[in-house]
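For reference, the structure is listed below as structure tokens.
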Amino acid sequence: MMLTKSVVISRPAVRPVSTRRAVVVRASGQPAVDLNKKVQDAVKEAEDACAKGTSADCAVAWDTVEELSAAVSHKKDAVKADVTLTDPLEAFCKDAPDADECRVYED
């Protein structure tokens, strides 16, 4: 006779309760680098390059201006699309993070 071992589960496995607190990270919305200043500097450099240098140097300098201008435009679009910067509740929670409306719950 062959003996078989049967497994009896008396209670389902229970996940331990996590003691971690929920952390909410919000972007400040402030650029780390002032892109407008960089664009202005690049325009001055491009004008100087066109006045003094070859057409290739001039083209490269204006390409740099174009890239920086595009970065400024993309940054503005991202700020407009960022809910944390335009939502009044987010502004309220920044000033009063302990308010009931600002609590964050984990599942």
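Cβ coordinates are placed from backbone N, Cα and C, and glycine is handled just like the others.
Here the original residues stay in place, and none of the substitutions has been built in.
Just so you know, the Cβ of His74 (mutagenesis position) picks up 11 other Cβ atoms within 10 Å once every protein chain is counted. Reduced to three states, the DSSP call for His74 (mutagenesis position) is helix. In Swiss-Prot, a published mutagenesis experiment is listed as His74 to Leu, annotated No impact on metal-ion binding.
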